[in-house]
Amino acid sequence: MADLDKLNIDSIIQRLLEVRGSKPGKNVQLQENEIRGLCLKSREIFLSQPILLELEAPLKICGDIHGQYYDLLRLFEYGGFPPESNYLFLGDYVDRGKQSLETICLLLAYKIKYPENFFLLRGNHECASINRIYGFYDECKRRYNIKLWKTFTDCFNCLPIAAIVDEKIFCCHGGLSPDLQSMEQIRRIMRPTDVPDQGLLCDLLWSDPDKDVLGWGENDRGVSFTFGAEVVAKFLHKHDLDLICRAHQVVEDGYEFFAKRQLVTLFSAPNYCGEFDNAGAMMSVDETLMCSFQILKPAEKKKPNATRPVTPPRGMITKQAKK
């Protein structure tokens, strides 16, 4: 592991941030051995910390990024680049967007630089069978090689699965599981692990809330379940929690409440895949556990030769929401 001692994190972060202000899409080509070092060192840190993180406010929580690197940089511009703010990301760093490598490398670099202030959970796309298909494998193969993709897989298999903020906000990528009776069950999951096709770990990364379901329902994804508002209320009451914070679904405003504000979905990739007009959002949790939302507005759609009124530059809108 002598190579890890030579890992120059500051230089890696500096190069990844140099493209700020460049035209979106400009790549940062790190050396292969640097990326390998990021995977190995962050993996070590993930395994040294709990699989169920216990975090303290204040912090900022972000949903799916999906390789939209320049939008990730915008999130940090609005929220403050680490270590100015503490962060928790809810997974789905790779696939679908054009710059999964820059995205995951910056996040892993910040994890290594600020291990007690910067946290990354596992999403359903941090799984070999998924990111083999939806873009990350192809990006690794095109820009580096398949061996590097396998190194990322070894790292992803060690990511934490859930977090609880100040004993009151339960955070995971997907949602609840009919198998989840005690937090101890999450703590007992051994890493490294792949994501199974069913069961607790699968559900935490794959399930979805559904306002039309009573109890548990079938999931259109063909994986895991959907769950209704009553499931949320019972879970919160049983574990003395106030809120579930999850990602995993595109929502128009970047955030969306469910079950009388007992659950919030966060999605942080605006104009997702270039196909949606959604905003992206980040949730700020202050010391009193008041939650507010910072919104990344979607880019204006350019209409050829159409005259349109001048609009102020797109930017941040903060909405207060009492929890």
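For all residues, glycine too, the Cβ spot is worked out from N, Cα and C.
Unsubstituted: the structure retains its original residues.
For the mutagenesis experiment Pro50 to Arg, the note given by Swiss-Prot reads: Promotes SMP complex formation. Secondary structure from DSSP puts Pro50 (mutagenesis position) in coil. For Pro50 (mutagenesis position), the count of additional Cβ atoms within 10 Å of its Cβ stands at 14 [all protein chains shown].
The Mn(2+) 2 binding site annotation in Swiss-Prot covers Asp64, Asp92, Asn124, His173, His248 and is backed by experimental evidence. In the three-state DSSP reading, Asn124 (Mn(2+) 2 binding site) counts as coil. Sequence-distant contacts of Asn124 (Mn(2+) 2 binding site), defined by Cβ-Cβ distance under 8 angstroms and a gap of at least six in the same chain, are Gly91, Asp92, Ile130, His173, Gly174, Val195, Leu205, Trp206, His248.
Residues or ranges marked as Mn(2+) 1 binding site in Swiss-Prot (evidence: experimental evidence): Asp64, His66, Asp92. Here Asp64 (Mn(2+) 2 binding site) comes close to Leu90, Gly91, Asp92, Gly123, Ala247, His248, Val250, Phe267, Ser268, Ala269, Tyr272: these same-chain residues lie at least six apart in sequence, with C-beta atoms under 8 angstroms from its C-beta.
In sequence order, His66, Gly91, Asp92, Tyr93, Val94, Asp95, Asn131, Tyr134, Phe136 are the residues near His125 (mutagenesis position), counting only same-chain partners six or more apart with C-beta under 8 A. Quoted from Swiss-Prot, the note attached to the mutagenesis of His125 to Ala states: Loss of activity.
Positions annotated as active site, proton donor by Swiss-Prot, on the basis of experimental evidence: His125.
Experimental mutagenesis is annotated in Swiss-Prot for Cys273 to Ala, Ser or Leu, with the remark: Abolishes interaction with microcystin toxin. In the structure as shown, the Cβ atom of Cys273 (mutagenesis position) sits within 10 Å of 14 other Cβ atoms.
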Between the Cα atoms of Pro50 (mutagenesis position) and Cys273 (mutagenesis position), find the distance and write it as a whole number of Å.
33
Beyond the site residues Asp64, His66, Asp92: chain residues whose C-beta lies within 8 Å of the centroid, for Mn(2+) 1:
Gly63, Ile65, Gly67, Gly91, Tyr93, Val94, Asp95, Arg96, Gly97, Gly123, His125, Ala247, Phe267, Ser268, Ala269
Under DSSP, is Cys273 (mutagenesis position) part of a helix or a strand, or is it coil?
helix
